[in-house]
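Quick notes on the structure that follows.
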Amino acid sequence: MPEQPKKVADRYLKQEVLGQGTYGVVFKATDTKTEQTVAIKKIRLGKQREGVNITALREIKMLKELKHPHIILLIDAFPHKENLHLVFEFMETDLEAVIRDSNIFLSPADIKSYLLMTFKGLAYCHDKWVLHRDMKPNNLLIGVDGQLKLADFGLARIFGSPNRKFTHQVFARWYRAPELLFGAKQYGAAVDVWAVACIFAELLLRRPFLQGNSDIDQLSKIFAAFGTPKADQWPDLTKLPDYVEYQFVPAPSLRSLFPAVSDDALDLLSKMFTYDPKARISIKQALEHRYFTSAPAPTDPAKLPKPVPKQDGKSSYGKHEAITVQSPPRKLRRVMPERGRVDSLKSHVDKDQQAPMSLDFTILAERPPNRPTITSADRSHLKRKLDLEFQ
């Protein structure tokens, strides 16, 4: 006999589980008042019922203020049985599932459509002085109508205040800008732009672009793709807290990494992957780039291809040939700094990994990747009274 739906706080009829994470579970439900299908994120509150972890508190605060067609709608929030429930509009899938599905052919017009929706949502955030700080394909949700929406604002912050410092341990590593990997604590919207550039590349390649297995290795992947930055490219590089000098590696042509893309797409990618965050194109400027006005026109979201649900949950990554960048000779790969600087940099490598003394410059791995999560971000809990009033 199938499991009977369970009611949550009387109004919502819980159905199947959609996913699980560190803090709780997301499940599909029906709003018995409106008959609307919704997604409910259940988050453990902890010992004090009035308390809430800081990530959930920030997400509620941000989403109550951000209202846009390409940002997920938070419908309701309520505590129930020592859990906090966040009620969102139901979204059918996410961009990661689209990229992974080898049965889906993504045309240049399809890719442009997904990027246009992503850029519009992020531009709205930046107009409101909000950094997302966790841009990645599985945080870009797609509805039954094909509309893409930014989700997961737990790491979002208000920016723009002079001298305000943030943690540099944000974003999943593969989407982390080089200034963050070098320990920058004062940064702005450019970090989101770099992450979206990585998503752009992932849509083109149908696999993650820069797959580092530590912060040091992530930098090696970036330098292999774009060359070691020079002083005239990034004047403030040596001032960053965790700066370490690397042996110069020449950049391959961007065309060699993306051989099939249009000149306009390649030009936009190069501007988004600019090393110096002060010179990196803004998301608003990116929306005005000729890539979005040149042919082909973006696909109507309602006509975008959708992934077929996989019963075994296996990834289709790893079925394509890897694109690699030739490494320089091992002894020239990195200039070894003083011992103290090495120890400083090692402190940013995951505890269960050793800082590699030689670096692998492969851009795309052959094996199915283990997608990293933000394990090093501040996960402390704050006990606060929670405003759950919705207009």
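The first residue you see is number 1, and the count goes up from there.
From the backbone N, Cα and C atoms, a Cβ is placed for every residue, glycine too.
Among the features that Swiss-Prot reports, domain 'Protein kinase' is placed at 12-292.
Feature annotation from Swiss-Prot assigns ATP binding site to LEU18, GLY19, GLN20, GLY21, THR22, TYR23, GLY24, VAL25, VAL26, LYS41. LEU18 (ATP binding site) has a Cβ environment of 15 other Cβ atoms inside 10 Å.
What Swiss-Prot notes for the published mutagenesis of TYR23 to Phe is this: Abolishes phosphorylation by WEE1.
Per Swiss-Prot, mutagenesis LYS41 to Arg is noted as: Prevents autophosphorylation. When secondary structure is read from DSSP and collapsed to three states, LYS41 (mutagenesis position) falls in the strand class.
The number of other Cβ atoms within 10 Å of the Cβ belonging to ASP134 (active site, proton acceptor), over all protein chains shown, comes to 23. Look at ASP134 (active site, proton acceptor): DSSP puts it in coil. The active site, proton acceptor annotation in Swiss-Prot covers ASP134 and is backed by sequence analysis.
SER161 to Ala appears in Swiss-Prot as a published mutagenesis result, with the remark: Reduces phosphorylation by CDKF-1 by 20%. Abolishes phosphorylation by CDKF-1; when associated with A-167.
Among the mutagenesis results in Swiss-Prot, THR167 to Ala has the note: Reduces phosphorylation by CDKF-1 by 80%. Abolishes phosphorylation by CDKF-1; when associated with A-161. The residue drawn here is the original one.
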Alpha-carbon distance [VAL26 (ATP binding site); LYS41 (mutagenesis position)] in Å: 4
Integer average pLDDT (0 to 100) for the domain 'Protein kinase' (12-292): 92
Three-class DSSP secondary structure - TYR23 (mutagenesis position): coil
Cβ neighbours of LYS41 (mutagenesis position) where a neighbour is any other Cβ within 10 Å: 24
Residue among recorded positions GLN20, TYR23 with least C-beta crowding, 10 angstrom cut-off: GLN20
